[in-house]
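In Swiss-Prot this protein carries:
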- Tyr374 to Ala: Slight loss of DNA endonuclease activity (MUTAGEN)
- Arg384 to Ala: Loss of DNA endonuclease activity (MUTAGEN)
- Glu387 to Ala: Loss of DNA endonuclease activity (MUTAGEN)
- Lys411 to Ala: Loss of DNA endonuclease activity (MUTAGEN)
- Gln457 to Ala: Almost complete loss of DNA endonuclease activity (MUTAGEN)
Amino acid sequence: MENKIEVNNKDEMNRWFEEFKKGNGLVDTFTNSYSFCESVPNLDRFVFQMASATDDAQKDSIYASALVEATKFCAPIYECAWVSSTGIVKKGLEWFEKNAGTIKSWDESYTELKVDVPKIEQLTGYQQAALKWRKDIGFRVNANTAALSNKVLAEYKVPGEIVMSVKEMLSDMIRRRNLILNRGGDENPRGPVSHEHVDWCREFVKGKYIMAFNPPWGDINKSGRSGIALVATGLAKLAETEGKGIFDEAKKTVEALNGYLDKHKDEVDRASADSMITNLLKHIAKAQELYKNSSALRAQSAQIDTAFSSYYWLYKAGVTPETFPTVSQFLFELGKQPRGTKKMKKALLSTPMKWGKKLYELFADDSFQQNRIYMHPAVLTAGRISEMGVCFGTIPVANPDDAAQGSGHTKSILNLRTNTETNNPCAKTIVKLFEVQKTGFNIQDMDIVASEHLLHQSLVGKQSPFQNAYNVKGNATSANII
């Protein structure tokens, strides 16, 4: 078996794709990037099947079947070919050999991360490594393989018949988000921060230093119920939505304020001025500490970079460019026929290739005690095999034309369009998957609701499985559904 996607750069990729497209009748009516999707998947029968299911194993199987049906033909073929091409496979795997130091903070602790929640440094270390990997190997070939830095969508337009369902999903996502933000593990518990405080901080970091003389709450050093200065909690909250760069802006504003006070020293009480500058810098430092320990940052940093994690798992399993086609074929077959966790683990252990057992050994421990939403994004689970699937299993690289048979992997849904001209097939499909889940399970009792996670990915602006959203600013659950 050999990798037939012999591509090392964008020009070669374009030539390969044009040839492939001619012979395979790809379309982009319902998808952002060309795919085999000729119609929006109909999942109604799975709702009916779920209604009569009697046990969890049966329900899991029905949902797995619905997922495959929903995603079988909608993967972005150009980008999937790029991710599996000979050039990216070679560079993607070699990078890990050369960058042991870059991944050390979490790679060395992999065994512990299989059973326990990561430290915030291990999450941010992962995200920095993912961005470095993308840059170093030249992963970006177009916007669909980019690292995003936009703001979350302010508006999300959906067909009238699913507005209420999307709002129901958002409501549950907000409930979960609040549970996370208010969990007991924060080192710095703090109550809700008012819009007024955040708005003041936003103006202050823009350089309006005179505002420090008279904040709306009175004294610049006033504390809230938590005993923490309101300036600090306001800045920390602002950083959660606008990024940590606001701390540097805040320091610049304080420098400008100090310059103003120096310039007018004859009209200034020096002791009061020095005290104000010292305290403002102290409040900024406290805000940085709050931000670093915040659950919002933890949630943001726990997002999986699908391509980076998938390559990391290949590397850990000892896959080489020569054995890569066997992994690709295995994942392609996995996406054709839905399998439960047990069957999938059995399939991994049954393959004669060494990587099968090694991938199995990478799986998170069943004794992982916490909510699985906190799990490190580099830890492999049965569910996350689908991340590898969308990368390497959409097109079996030894026989690329077989991709026309379809292979379903969850994140392919992000390739479905969200525009109103096509009636937002992405949201419609996600809502139908939610309906399937809701019919069989008590949504409130679930750690992770897969369909809600997909909606969240769509709201942060992802239009492809291969985009990194770590630097996307804002809160996705604030989107206005219209």
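Just so you know, glycine gets a Cβ as well, placed from its N, Cα and C.
Shown here: features listed in Swiss-Prot, placed on the structure.
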| residue | record | DSSP (3 states) |
| --- | --- | --- |
| Tyr374 | mutagenesis position | helix |
| Arg384 | mutagenesis position | coil |
| Lys411 | mutagenesis position | helix |
| Gln457 | mutagenesis position | helix |
May I ask which of the mutagenesis positions Tyr374, Lys411, Gln457 is closest to Arg384 (mutagenesis position) if we compare their C-alpha atoms? Lys411
Can you count the other CB atoms that lie within 10 A of the CB of Lys411 (mutagenesis position)? 22
Checking your reading of the structure: which of the mutagenesis positions Tyr374, Glu387, Lys411 lie inside a 10 Å Cα sphere centred on Gln457 (mutagenesis position)? Lys411
How many other Cβ atoms sit within 10 Å of the Cβ of Arg384 (mutagenesis position)? 22
Give the distance between the Cα atoms of Lys411 (mutagenesis position) and Tyr374 (mutagenesis position), rounded to the nearest whole Å. 19
Round to a whole number and give the Cα-to-Cα distance in Å for the pair Tyr374 (mutagenesis position) and Glu387 (mutagenesis position). 17
Around the Cβ of Glu387 (mutagenesis position), other Cβ atoms found within 10 Å total 24
A correct count of other C-beta atoms within 10 Å of the C-beta of Tyr374 (mutagenesis position) gives 19
